[in-house]
Amino acid sequence: MWVLTPAAFAGKLLSVFRQPLSSLWRSLVPLFCWLRATFWLLATKRRKQQLVLRGPDETKEEEEDPPLPTTPTSVNYHFTRQCNYKCGFCFHTAKTSFVLPLEEAKRGLLLLKEAGMEKINFSGGEPFLQDRGEYLGKLVRFCKVELRLPSVSIVSNGSLIRERWFQNYGEYLDILAISCDSFDEEVNVLIGRGQGKKNHVENLQKLRRWCRDYRVAFKINSVINRFNVEEDMTEQIKALNPVRWKVFQCLLIEGENCGEDALREAERFVIGDEEFERFLERHKEVSCLVPESNQKMKDSYLILDEYMRFLNCRKGRKDPSKSILDVGVEEAIKFSGFDEKMFLKRGGKYIWSKADLKLDW
């Protein structure tokens, strides 16, 4: 018998099993393909589950959309702190006499328009005090004619407004809001809304007529405090028929009407939440009433001071940003403390153009 070498023996053995092994491999190939596909699908499913469980806070920064900048839809521009009244609870007092040059104020208003502003509200202080209302009138006309803002409004105590102002600028103004805290003249004097022999309530009625004559929507603002919280104003408000009656709860702001550096001491005017709610309940039949508690006031207004700085009131004081004239609107508004959700919740966005109000003049 022939004796085979190891190499020859291995070759002979391979030739014997080649066909069976080939057949076995062909039968196993589909199984291997199926197993590979199955494991790939399982791994993919596991990765997706892990992404879901991670949540939005654990996603990669590069996959997150950056937060959208706040849009200054409605801005309150307190261009002056000077006033001819001495309301005891005033929360924007005469701490400076500064007023921007007219062209600088216009530049700032243009920046706000470019950032998305739709409504501008001019306030103070008393806005009609500067240049006998001419400074204000020119800003009103600029905002309506050149910036084409849907809404231009003013908040005033009404004591310095003359009919000639309506003749010159009334067509450019959408809403005039007059501050009136009481229909009892003695209470007005006690609060600080008095000026010699002038009657605040009689002047209010005259302004209502002018607004009707010159097609300006009429609004009333009232601050509810210790001296008027028990008053019933239902009949008087209904007779004046404003488009809105804003009812504010007396608010303390450190450095303005309370604290060491304050020019007012408003603590004696403050009322509790329950007292404020009782006042609202007493006037629930007044359809134009728009209530605003302290919390809504602090967080839901974009307030611009005389230097065009946004004021953050969230901590019970006014912390200013840098001026929009220096850093732009998008950067300054980051420090405004503005709560857009609260702004919408309190009804901050409403029909505010007199063209859309469809009033019966």
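From the backbone N, Cα and C atoms, a Cβ is placed for every residue, glycine too.
The Cβ of Cys87 (mutagenesis position) lies under 8 Å from the Cβ of Ile191, Gly192, Arg193, Val223, Arg264, each on the same chain and at least six residues away in sequence. Look at Swiss-Prot and you will find Cys83, Cys87, Cys90 tagged as [4Fe-4S] cluster binding site.
As annotated by Swiss-Prot, domain 'Radical SAM core' applies to 69-289.
Record note (Swiss-Prot), mutagenesis Cys83 to Ala: Loss of ability to assemble an Fe-S cluster and significant decrease in protein stability. The unchanged residue is displayed. Secondary structure at Cys83 (mutagenesis position), taken from DSSP and collapsed to helix, strand or coil, is coil. Using a 10 Å radius centred on the Cβ of Cys83 (mutagenesis position) and all shown protein chains, the other Cβ atoms total 19.
One entry in Swiss-Prot concerns the mutagenesis experiment Cys87 to Ala. Its note says: Loss of ability to assemble an Fe-S cluster and significant decrease in protein stability.
One mutagenesis experiment named in Swiss-Prot is Cys90 to Ala, and its note says Loss of ability to assemble an Fe-S cluster and significant decrease in protein stability. Look at Cys90 (mutagenesis position): DSSP puts it in coil.
Annotation of the mutagenesis experiment Lys197 to Arg in Swiss-Prot: Loss of acetylation.
In the three-state DSSP reading, Lys206 (mutagenesis position) counts as helix. Counting only same-chain residues six or more apart in sequence, none has a Cβ lying under 8 angstroms from the Cβ of Lys206 (mutagenesis position). Quoted from Swiss-Prot for the published mutagenesis Lys206 to Arg: Loss of Lys-6-linked ubiquitination.
All protein chains included, Lys358 (mutagenesis position) registers 8 other Cβ atoms within 10 Å of its own Cβ. As a published mutagenesis entry, Lys358 to Ala appears in Swiss-Prot alongside the note: Complete loss of antiviral activity against Zika virus.
Here the CA atom of Cys90 (mutagenesis position) lies 10 Å from the CA atom of Cys83 (mutagenesis position). All chains included, 24 other C-beta atoms sit within 10 angstroms of the C-beta of Cys90 (mutagenesis position). Of the recorded residues, Lys358 (mutagenesis position) and Cys90 (mutagenesis position) place their C-alpha atoms 34 Å from one another. Highlighted in sequence order, Tyr85, Lys86, Phe89, His92, Thr93, Gly125, Asn157, Gly192, Arg264 have their Cβ within 8 Å of the centre of the Cβ atoms of Cys83, Cys87, Cys90, the residues recorded for [4Fe-4S] cluster, and are not part of that set. Across the residues of the domain 'Radical SAM core' (69-289), the predicted structure has a mean pLDDT of 95.
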